[in-house]
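*Asks:* According to Swiss-Prot:
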type     : residues                                            : note
MUTAGEN  : R21 to A                                            : Impairs ATPase activity; when associated with A-481
BINDING  : R21, A444, D470, N478, R481, Q482, K494, V520, N545 : ATP binding site
BINDING  : D472, E475                                          : Mg(2+) 1 binding site
MUTAGEN  : K494 to E                                           : Impairs ATPase activity
BINDING  : D544                                                : Mg(2+) 2 binding site
MUTAGEN  : C600 to A                                           : Impairs ATPase activity
ACT_SITE : C600                                                : active site, glycyl thioester intermediate
MUTAGEN  : I912 to P                                           : Strongly reduces formation of the thioester intermediate with ubiquitin; when associated with P-914
MUTAGEN  : S914 to P                                           : Strongly reduces formation of the thioester intermediate with ubiquitin; when associated with P-912
MUTAGEN  : E1004 to K                                          : Strongly reduces formation of the thioester intermediate with ubiquitin
MUTAGEN  : D1014 to K                                          : Strongly reduces formation of the thioester intermediate with ubiquitin; when associated with K-1016
Amino acid sequence: MSSNNSGLSAAGEIDESLYSRQLYVLGKEAMLKMQTSNVLILGLKGLGVEIAKNVVLAGVKSMTVFDPEPVQLADLSTQFFLTEKDIGQKRGDVTRAKLAELNAYVPVNVLDSLDDVTQLSQFQVVVATDTVSLEDKVKINEFCHSSGIRFISSETRGLFGNTFVDLGDEFTVLDPTGEEPRTGMVSDIEPDGTVTMLDDNRHGLEDGNFVRFSEVEGLDKLNDGTLFKVEVLGPFAFRIGSVKEYGEYKKGGIFTEVKVPRKISFKSLKQQLSNPEFVFSDFAKFDRAAQLHLGFQALHQFAVRHNGELPRTMNDEDANELIKLVTDLSVQQPEVLGEGVDVNEDLIKELSYQARGDIPGVVAFFGGLVAQEVLKACSGKFTPLKQFMYFDSLESLPDPKNFPRNEKTTQPVNSRYDNQIAVFGLDFQKKIANSKVFLVGSGAIGCEMLKNWALLGLGSGSDGYIVVTDNDSIEKSNLNRQFLFRPKDVGKNKSEVAAEAVCAMNPDLKGKINAKIDKVGPETEEIFNDSFWESLDFVTNALDNVDARTYVDRRCVFYRKPLLESGTLGTKGNTQVIIPRLTESYSSSRDPPEKSIPLCTLRSFPNKIDHTIAWAKSLFQGYFTDSAENVNMYLTQPNFVEQTLKQSGDVKGVLESISDSLSSKPHNFEDCIKWARLEFEKKFNHDIKQLLFNFPKDAKTSNGEPFWSGAKRAPTPLEFDIYNNDHFHFVVAGASLRAYNYGIKSDDSNSKPNVDEYKSVIDHMIIPEFTPNANLKIQVNDDDPDPNANAANGSDEIDQLVSSLPDPSTLAGFKLEPVDFEKDDDTNHHIEFITACSNCRAQNYFIETADRQKTKFIAGRIIPAIATTTSLVTGLVNLELYKLIDNKTDIEQYKNGFVNLALPFFGFSEPIASPKGEYNNKKYDKIWDRFDIKGDIKLSDLIEHFEKDEGLEITMLSYGVSLLYASFFPPKKLKERLNLPITQLVKLVTKKDIPAHVSTMILEICADDKEGEDVEVPFITIHL
């Protein structure tokens, strides 16, 4: 066995800077289990290498590959690590080095022979792909099943594919879904065990879940850690069984879901062939799984009869033979189709026609799916697929009227695209090559998209091209899933490196891919102008935020360009296809906004760790960013105070922060330590004592109910303890960040901070005693008026603050350095401070603390990500891409997809049709239609045109936020405007010139129809 010598992470350690986004998908326990797993992949055509790529990126102990067959030109259709120079060499040997580059922690080996099946004992998971015969798969599976080795099989043929999973007689699933354990506050527990949620909060539980309780008063025995099985009664209540013998419920209580491991049993491949268990990939094709189950078996039988050759492309003789084989199998395996179900000859014929094809989108779909099943097999995380799944995308085939498929048009032409030509035909391949496309973003989805496009040959023709843009640069945390990038690329521009990488994959793209580093938005409309958008065939988003997606979507609607949209969140992924005049747009439906945390909860009444983390991040922002920026503005902007006094925000807080920052400037690092220690006392001791002074622990509401009940947890002040890890790190990180603000050298070697050095400074400090403020009011509910709202300008307190500020002229040249929050730098103290600060506040309120990783996830608003989902989702997008190139107009041919690989779940639906409107008996598309006006028309002529040609009386006309015309304008204003061309009118009203790059303008109108009724109508596009 040959191998590479790669660096291994130490046992029990995970490189969080590399795996950070994946850790939030799998968790540390699963990652550590993966690091003890050796994986073998048999077959390194497109499917095998896609699986291997995703598994190596994920980080297993080792990867071994086996494929001694020589590289052929047609392999380049889907095997992205092969080049024409590799033709004739062994696929395994050539691919190993490329796989090894993906992850320095995963050694990649080549298995030299498969003659002795017992050598498989060294592996925990074996994956057999489409180069392995069914007979050999059965033999290998029998050995694996009896030896406790997890076995997975998969193969793709044209637009068809399947996978099979056998994880043995007894496999333990540790976490079926991967979702965060649900938790909630209880308002009541009845004797029969009915648990009711507090404040109409949904519990989110399902029948059969298990929960444990804490902080229940009255039913104290519930708090002993016992697990209770849940029976759901509704969204706000569930039952746990009788609790009569436990006593009587008084108040309080928190439930927490507990994931209980469960065992699953799998059957062998031999058993499953005749009596399969299916996971359905598309419920609209419910009946196809059984047909394809027989069809794929028949393909293997055909190959045995024909010296390993699969049916010839579009050959009816071979197709009829395959149908006969399937018919015979249906008799031998009657359980598969079931009684009275005939063989679907059209489906089997299509399988025969495409058997020699290899399509990047299908390969990417199964490559992501199977790789995730490998990770499940290694870790026990998520629910395995049980046991067969079949998939097809026959809707992707082009219209035979436009692109006829026959033996002649699908024959190989000695091209790297031959396996794609076998499915779609040569003419369609030419149309793919001559497409003009725009990819927005080259991160995880963008890299996968470009890889697939390189394999497709998209944009490689004489009339085709690809434009990709991304204004981001490569970071180490990207390398775990953005596979076109290597460690040497860190710091470089994503789009440029990605473009260079795919040109190396497919030299046909050289000179055909234009990499830009410009953000797509209103500020770059001079770059991405009218002529740019109008030249495109379609657009693909590879973005990670809603605002950018929405902007691109609006551009595509305006220019009537198809848009392929997709996104991932951990193991979840979605795809959406947007077609002009056919479907709704991305912006037509929006996710509900995130539920914000009430300010009163943050300020005074937190009850879970999310609240304390949000509070700590806000404190970080105030201490180290806002204060420094306010000081700098005060010192450089002469009218800063005057402008601040006019604002409705926290004027007093702004002025206090400036005063404190300038009057208490530290002179050395010891001063920074003292500042941090005093802030600890203020935030975690004095402020809590003040809160309890206002609302003692025995306080009652106006209704006579205990004030500290329900979601309000009575806090306790903290006494500083330098040997408490959170207390100490609040001071360490706080002092270091304050030193950064003031340009003071901190005690910031990367070594562990010395407790004794900090202690010697703190021991000599005088910590002020707490004195309650009887005049301080604390807001209890967000709906209540803020009792400490800003005093009016000119009040004594504000005047004193203003007069206390030093004259900026006495501080000429002085400047503070604001801290710019960066979550992924473990040496900058940012997450260290927020973690310590949040945990100290959690200790105040008896909330379970969180480690650095969880704090970073919440404070940094990190999106969990893993290469497997990205690969699968991109595959689905590329199957829709063929339909765009074919200009399909039947909405039923398109598919929007939602997947969750953790369950696993696959859902496909037709896109929602665009909404239609009507005026004066004229129907129009509310999204895609508009009134097109050519030339810089006069306002009066525009009004007349609508009256004569559309039967509409324009009552208002606007450009952006500027009102150009209204029927109620005074006669003088109307006279002034009616004779102006639109461009001059816009200039007059906005007092701005029309930019030179603008050749189209959008005008919004309000209009009355012939009956004088106000009607909704499309916008106007003026083509200059």
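We number each residue from 1, going along the chain as drawn.
Using the three backbone atoms N, Cα and C, a Cβ is placed for every residue, glycine included.
Original residues fill every noted site, and no substitution is shown.
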*Asks:* Using C-alpha atoms, which one of the recorded positions D470, E475, I912, E1004, D1014 comes nearest to R21 (mutagenesis position)?
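*Replies:* Smallest Cα separation from R21 (mutagenesis position) among D470, E475, I912, E1004, D1014: E475.
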*Asks:* Going along the chain, which residues six or more apart from D544 (Mg(2+) 2 binding site) have their CB under 8 A from its CB?
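*Replies:* Set apart from D544 (Mg(2+) 2 binding site) by at least 6 residues yet with Cβ under 8 Å, we have G441, G443, G567, I863.
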*Asks:* Could you give the Cα-Cα distance between D472 (Mg(2+) 1 binding site) and D1014 (mutagenesis position), in whole Å?
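*Replies:* Rounded to a whole number, the Cα-Cα distance is 47 Å.
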*Asks:* When you rank K494, C600, I912, E1004, D1014 by Cα distance to N545 (ATP binding site), which of the mutagenesis positions ends up on top as the closest?
*Replies:* K494
*Asks:* Compared by Cα position, which of the binding-site residues D470, E475, R481 is the closest one to E1004 (mutagenesis position)?
*Replies:* D470
*Asks:* Name the residue among the recorded positions D472, E1004, D1014 whose Cβ has the smallest number of other Cβ atoms within 10 Å.
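*Replies:* D1014, out of the recorded positions D472, E1004, D1014, has the fewest neighbouring Cβ atoms within 10 Å.
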*Asks:* Let me know the DSSP-derived helix, strand or coil state of R21 (mutagenesis position), please.
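*Replies:* Its secondary structure by DSSP: helix.
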*Asks:* Just to verify a number: CA distance, C600 (mutagenesis position) to E475 (Mg(2+) 1 binding site), in angstrom, no decimals.
*Replies:* 38
*Asks:* R481 (ATP binding site): which of the mutagenesis positions K494, I912, D1014 is the nearest Cα neighbour?
*Replies:* K494
*Asks:* Which of N545, S914 (the recorded positions) has the most other Cβ atoms within 10 Å?
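*Replies:* That would be S914, with the highest Cβ count within 10 Å.
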*Asks:* Measure between the Cα atoms of every pair in R21, A444, D470, N478, R481, Q482, K494, V520, N545, the residues the record assigns to ATP, and report the largest value in Å, rounded to a whole number.
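*Replies:* Output for ATP binders R21, A444, D470, N478, R481, Q482, K494, V520, N545: max Cα distance 25 Å.
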*Asks:* State the count of C-beta atoms found within 10 angstroms of the C-beta of K494 (mutagenesis position), not counting that atom itself.
*Replies:* 27
